[in-house]
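Participant: Grabbed the feature section from Swiss-Prot, which reads as follows:
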- C40, C43, C60, C63: Zn(2+) binding site (BINDING)
- A120, V121, T122, G123, A124, G125, K126, T127: ATP binding site (BINDING)
- 107-257: domain 'Helicase ATP-binding' (DOMAIN)
- 289-432: domain 'Helicase C-terminal' (DOMAIN)
- D205 to A: 100-fold decreased ATPase activity, no change in ssDNA-binding (MUTAGEN)
Amino acid sequence: MKVNLDYLGRLFTENELTEEERQLAEKLPAMRKEKGKLFCQRCNSTILEEWYLPIGAYYCRECLLMKRVRSDQTLYYFPQEDFPKQDVLKWRGQLTPFQEKVSEGLLQAVDKQKPTLVHAVTGAGKTEMIYQVVAKVINAGGAVCLASPRIDVCLELYKRLQQDFSCGIALLHGESEPYFRTPLVVATTHQLLKFYQAFDLLIVDEVDAFPYVDNPMLYHAVKNSVKENGLRIFLTATSTNELDKKVRLGELKRLNLPRRFHGNPLIIPKPIWLSDFNRYLDKNRLSPKLKSYIEKQRKTAYPLLIFASEIKKGEQLAEILQEQFPNEKIGFVSSVTEDRLEQVQAFRDGELTILISTTILERGVTFPCVDVFVVEANHRLFTKSSLIQIGGRVGRSMDRPTGDLLFFHDGLNASIKKAIKEIQMMNKEAGL
């Protein structure tokens, strides 16, 4: 019996394979003991006493959604093999000198096997900058994965890569089609738990985003899914303390790009005092002050993206706005919106004129010529990182490198102040 090629580089539990397949696979104990504690070998979580089963074994609750791992069982994997050498890059665009410098740095990182952090402002053109290094590894017969914590980011990346690369591309997330083996994979970071020493190059985009940031299980997945001699590259527009520390310790090389691809500065957020938003919302009405800002913006006819702190408030705001602005086509999206992707596309195509969103759209999506309002910008869910990302939706396109970016608040907090300061610093660093 021959090994199913789709199994190469993948990690399996006992119940996912037939008896014959298990005999062909390499084996790992499902759990390991260290300093008197038990750890799951798939997700590296510490096994708790209450996860004990009546049959006399422990199970891991942390990665249970990926099929149960039990201490009395084995994990199985099939070593990855090289792909045929090929020429995969179809993209013939031109990088700016700033992008070119980062692209060159990444090619050198592969040659020197140096883990690298790319800290590039929102709208710098990070995707194009990784093309050369992705192509280099695939052309040599290697396997590459682009991973992100956010499904929306994965879908955007997948669309872009399909246009610009000639090889097959597998897209993996919670509701995607089954995996098929291909030299280029786009996956949510959770999906990396299903791989073992599979990739020559793993690029993790949006490393500052939930659910990846401060998640030891996903850090382990990133480490485990790369070959022993493979390379990890991290992309971010807002670095984290953890990454900055690794740069200081020399564990990561940092490549900076403080300038957007079109050469114009990042838009500086404008804080606007708004103390009566919730008072009016509770009465199912719109704050007159907020209404006047929306009316003024709608006269421009540019699309308007409004960020709300919570799903319930966002839904309510969408209903009120539709009453107040009957000529506008208004949508609302959150992590639980079933037709989110369709609404996002409708907004991009101009079929929706106002879109209200939770932080789900704070990153990885581009809407040409958009203006952005954040209501309750001082809400605890709007961190410095998320406010910088939200701000990065404005002024991304060459057609309109400017735009309105308004932070409505009822008290300036540290997150708003730090976000504004960091955006100003990035512009200064870019010489703008």
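Every residue gets a Cβ built from N, Cα and C, even glycine.
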Participant: Which number gives the other C-beta atoms within 10 angstroms of the C-beta of T127 (ATP binding site), all protein chains shown included?
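Facilitator: The answer is 18.
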Participant: Residues with Cβ closer than 8 Å to the Cβ of C60 (Zn(2+) binding site), same chain and 6+ apart in sequence?
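Facilitator: Once residues fewer than 6 apart are set aside, C60 (Zn(2+) binding site) is near M31, C40, R42, C43, S45, I47, W51, R68, V69.
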Participant: Which whole-number value in Å describes the distance between the Cα atoms of V121 (ATP binding site) and D205 (mutagenesis position)?
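Facilitator: One finds 13 Å between the Cα atoms of these residues.
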Participant: Using a Cβ-Cβ cut-off under 8 angstroms and a sequence gap of six or more, which residues of the chain neighbour D205 (mutagenesis position)?
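Facilitator: Within the chain, D205 (mutagenesis position) has Cβ neighbours under 8 Å at K126, L146, A147, S148, V153, L157, L235, G364.
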Participant: Among all chains shown, work out which of the binding-site residues C43, C63, A120, A124 has the most CB atoms within 10 A of its CB.
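Facilitator: Answer returned by the neighbour count: A124.
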Participant: Taking the Cβ of G123 (ATP binding site) as reference, which residues of that chain separated by at least 6 in sequence fall under 8 Å from it?
Facilitator: R260, F261, H262, L266, G392, G395, R396
Participant: Please classify the secondary structure at V121 (ATP binding site) using three-state DSSP.
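Facilitator: For V121 (ATP binding site) - judged by DSSP and reduced to three states - the answer is coil.
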Participant: Starting from the Cβ centroid of A120, V121, T122, G123, A124, G125, K126, T127, the recorded ATP site, name every other residue in that chain with its Cβ within 8 Å, sequence order please.
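Facilitator: The surrounding set, listed in chain order, is M129, A237, L257, R260, F261.
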Participant: What is the one among the binding-site residues C40, K126 whose Cβ has the most other Cβ atoms less than or equal to 10 Å away?
Facilitator: C40
Participant: Sort T127 (ATP binding site) into helix, strand or coil using the DSSP assignment.
Facilitator: helix
Participant: Check each residue in the chain of G125 (ATP binding site) that is at least six apart in sequence and keep those whose C-beta is under 8 Å from its C-beta; list them in sequence order.
Facilitator: L95, T96, Q99, R260, F261
